[in-house]
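Asks: What Swiss-Prot records for SER107, ILE108, ARG109, LYS188, HIS221, GLY222, LYS223, ARG227 is ATP binding site, and it gives sequence analysis as the kind of evidence. Recorded in Swiss-Prot as a mutagenesis result, HIS110 to Ala carries the remark: 35% loss of NTPase activity. Annotation of the published mutagenesis GLU153 to Ala in Swiss-Prot: Almost complete loss of NTPase activity. Unable to induce NSP5 phosphorylation; the original residue is retained in the structure shown. What Swiss-Prot notes for the published mutagenesis of TYR171 to Ala is this: Almost complete loss of NTPase activity. Here the residue is the original one, while Swiss-Prot reports the published mutagenesis LYS188 to Ala with the comment Almost complete loss of NTPase activity. Unable to induce NSP5 phosphorylation. Among the mutagenesis experiments that Swiss-Prot reports, HIS221 to Ala is described with the note: Almost complete loss of NTPase activity. Quoted from Swiss-Prot, the note attached to the mutagenesis of LYS223 to Ala states: 75% loss of NTPase activity. The annotation that Swiss-Prot gives for the mutagenesis experiment HIS225 to Ala reads: Almost complete loss of NTPase activity. Unable to induce NSP5 phosphorylation. Residues or ranges marked as active site, for NTPase and RTPase activities by Swiss-Prot on the basis of sequence analysis: HIS225. According to Swiss-Prot, the mutagenesis experiment ARG227 to Ala carries this note: Almost complete loss of NTPase activity.
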Amino acid sequence: MAELACFCYPHLENDSYKFIPFNNLAIKAMLTAKVDKKDMDKFYDSIIYGIAPPPQFKKRYNTNDNSRGMNFETIMFTKVAMLICEALNSLKVTQANVSNVLSRVVSIRHLENLVIRKENPQDILFHSKDLLLKSTLIAIGQSKEIETTITAEGGEIVFQNAAFTMWKLTYLEHQLMPILDQNFIEYKVTLNEDKPISDVHVKELVAELRWQYNKFAVITHGKGHYRIVKYSSVANHADRVYATFKSNVKTGVNNDFNLLDQRIIWQNWYAFTSSMKQGNTLDVCKRLLFQKMKPEKNPFKGLSTDRKMDEVSQVGV
C-alpha cells in the first residue's frame, strides 16, 4: 500500500492540476536528502532530476535499509505512475481537493496487475481505453463504482457463475512488491455486475467456497469484493483494514465500508468489521476474530456443513 503522492506530483494549470509522474532518479535523490522536520510533508525539489515525493514517505521505497518498500527503480514503477497520472488527468482536481486525492492510500499490487491486464492482447483492457480508465479510477479510489469482474485487478479464474468470478491471485513475478513466499495463496471474488444477486447464485458460490476452500476465511476489505485468505493471515488483514479505515476517516476520505453479504462472509470477520465501523479500538475489534461465535442458522436448504473427510478439499493444506 502507498499514497498516490508516492507516484506523482501536481502542477497547477489555470484553475486545476495536471499530474506528472516521478522519475526514479528524483526519488533516489530525495531518499539521500537531509530535510528539516517542518518540510517532511512537502514535495522535494531534487534540483537536477525534478520534483520528488515528500520525504515523509521514504519508507514506501525499497532501499538498503528498508526492504519492505516498493522497487521504484523498475520499468513497472514508471508504468504504474503513468497509469495513475492518466486517470487523475481525466478529472478536474482543484486546490480544494488535491491534498485529499494525493493522500489516498492505494494497493500497489492491484495497480501493477492492471498494467499486466492492459498489456495482455487477450484481455478486454488491452482493447478498451475507457474500461482501463474506469478500472484505474476505481483502483485509486476516485470512483463511486465498485471493482466488478470486468474492472478487476485480474488473476487466474478458478470459478465463475452468472453472478460471481473467483480469481487466484499471484504476486510472485511482480516487479514493484512481489510476494516471494512460495506458500502464499489468496483469492478474490468479484461481482460480475453491481446489481441484486439471486439466492441460487449465492448458494453456488457458498457451496464452492465451503467444499473447495474450507481451509480459508472469506473476508472483505470493504470495497465491494470478497477475499478468500488463509486463517493464519486473518490477523494481518485485520491490521491493514483497520489502519486504512482509520486513515481514511482522519483525512476525510469518503469511506463507505461495504460489509457485503453476511451469508458469504466469515462470521467472525463480519463481527470485526461491524465493530470497526462503530468506532471501537483495534484491540476490541480483533478480539472478535478469536471468539467462538454462536452458529448461525444455515440460510440455504440442502447445504449441510456435515461432510465426509474424503470430500473435503485439500486446497491450502
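Keep in mind that glycine also has a Cβ here, set from the backbone N, Cα and C atoms.
Neighbours and distances for these, please.
Replies: Reduced to three states, the DSSP call for ILE108 (ATP binding site) is helix.
Secondary structure at GLU153 (mutagenesis position), taken from DSSP and collapsed to helix, strand or coil, is coil.
Around the Cβ of TYR171 (mutagenesis position), the number of neighbouring Cβ atoms within 10 Å comes to 18. TYR171 (mutagenesis position) carries neither a helix nor a strand DSSP state and counts as coil.
Cβ neighbour count for LYS188 (mutagenesis position) (all protein chains, 10 Å cutoff from its Cβ): 21.
In sequence order, ARG227, HIS237, ARG240, VAL241, THR244 are the residues of the chain that are 6 or more apart from HIS221 (mutagenesis position) and have a CB within less than 8 Å of its CB.
DSSP assigns LYS223 (mutagenesis position) to coil, not to a helix or a strand. Around LYS223 (mutagenesis position), the C-beta neighbours below 8 angstroms that are at least 6 residues distant in the chain are ILE146, GLU147, ASN258.
Spatially close to HIS225 (mutagenesis position) yet at least six residues away along the chain are ILE146, GLU147, ALA152, LYS188, VAL189, THR190, LEU191, judged by Cβ distances under 8 angstroms.
Cβ neighbour count for ARG227 (mutagenesis position): 21 (other Cβ atoms within 10 Å of its Cβ, all protein chains included).
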Asks: How big is the gap, in Å, between the Cα of GLY222 (ATP binding site) and that of GLU153 (mutagenesis position), rounded to a whole number?
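Replies: It is 16 Å, counting Cα to Cα.
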Asks: Fewest neighbouring Cβ atoms within 10 Å: which of the recorded positions ARG109, HIS110?
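Replies: Fewest other Cβ atoms within 10 Å, among the recorded positions ARG109, HIS110, is found for ARG109.
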Asks: Around the C-beta of SER107 (ATP binding site), how many further C-beta atoms are within 10 angstroms, looking at every protein chain?
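Replies: Its Cβ has 18 other Cβ atoms within 10 Å.
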Asks: Relative to the Cβ position of GLY222 (ATP binding site), how many further Cβ atoms are located within 10 Å?
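Replies: GLY222 (ATP binding site) is surrounded by 19 other Cβ atoms within 10 Å.
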Asks: What are the sequence-distant neighbours of ILE108 (ATP binding site), meaning same chain, six or more residues apart, C-beta distance under 8 angstroms?
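Replies: Counting only residues 6 or more apart in sequence, the Cβ neighbours of ILE108 (ATP binding site) under 8 Å are MET1, ALA2, MET70, VAL80, LEU176, MET177.
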